[in-house]
Amino acid sequence: AAGGIGQALALLLKNRLPAGSDLALYDIAPVTPGVAADLSHIPTPVTIKGYAGEDPTPALEGADVVLVSAGVARKPGMDRADLFNVNAGIVKALAETIAVVCPKACVGIITNPVNTTVPIAAEVLKKAGVYDKRKLFGVTTLDVIRSETFVAALKDKDPGQVRVPVIGGHSGVTILPLLSQVEGVTFTDEEVAALTKRIQNAGTEVVEAKAGGGSATFSMGQ
């Protein structure tokens, strides 16, 4: 929760969760309680606490929804698969704790590479006997909002009125925007090819623009 995505997401949730909700932030970084203290000053009816250290148990107790954004971010020249060796272990450890502390929670995996971290979490939950396919999912909405933004810009439309289904997970060439299903617009073959390529490489565009300073965080938090 102390990382770029975690902080952006925490801000969004502090402002948008229903009144009376409890929001728990967890990170191994000691700054996490400070992030929560900062966000607690926003005048919304959402209670927020931050937890730091090696054990996520206090943050997970009683959780109905768990969003996992922990892990290392991409740097220029890396693709999402390069993150596997580090991030797979992080997701595995968190899933093991979730299986014990809040086995009935809905679990959303943001940590890349999503196409492989989600199956890892699934196997951990299966081994613990608490797997429910309805309650474990990969968060790939970023590809949808990117698609809607790019299509709207190309076709001079209101981004809020454009809907683009995206399938295939969140791993480079597997990202497939279904442009033929966008209502009210048509595309040439050249536009389809160019849009698809840009959507698939949008994450790399951000990583390179940040020049080693991180990956997509604000748009991911949204």
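Each Cβ is built from the backbone N, Cα and C atoms, and glycine gets one as well.
Nothing has been swapped: the model has the original residues at all the noted spots.
Taking a C-beta cut-off of under 8 angstroms and a sequence separation of 6 or more, ALA1 (NAD(+) binding site) has the following same-chain neighbours: GLN7, LEU9, ALA10, LEU25, TYR26, ASP27, THR32, VAL35, GLY50, SER69. Among the features that Swiss-Prot reports, NAD(+) binding site is placed at ALA1, ALA2, GLY3, GLY4, ILE5, GLY6, ASP27, ASN87, ILE110, THR111, ASN112, MET220.
If you look up Swiss-Prot, you'll see ARG74, ARG80, ASN112, ARG146 marked as substrate binding site, on the strength of sequence analysis. Contacts of ARG146 (substrate binding site) defined by a Cβ separation under 8 A and a same-chain sequence distance of 6+ are given as ILE199, ALA202, SER219, in order along the sequence.
In this view, HIS170 (active site, proton acceptor) is surrounded by 23 other Cβ atoms within 10 Å of its Cβ, with every protein chain counted. Summarising the annotation, Swiss-Prot assigns active site, proton acceptor to HIS170.
According to Swiss-Prot, the naturally occurring change ALA194 to Val is described as follows: In strain: 523-80. In sequence order, no residues are near ALA194 (variant position), counting only same-chain partners six or more apart with C-beta under 8 A. Mapped onto three states, the DSSP output places ALA194 (variant position) in helix.
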Between the Cα atoms of ILE110 (NAD(+) binding site) and HIS170 (active site, proton acceptor), what distance do you get, rounded to the nearest Å?
10
A 10 Å Cβ contact count, applied to the binding-site residues GLY3, ASP27, ILE110, ASN112: which residue has the minimum?
GLY3
For ARG146 (substrate binding site), the three-state class that DSSP assigns:
helix
Whole-number Å only: compute the distance from the Cα of HIS170 (active site, proton acceptor) to the Cα of GLY3 (NAD(+) binding site).
20
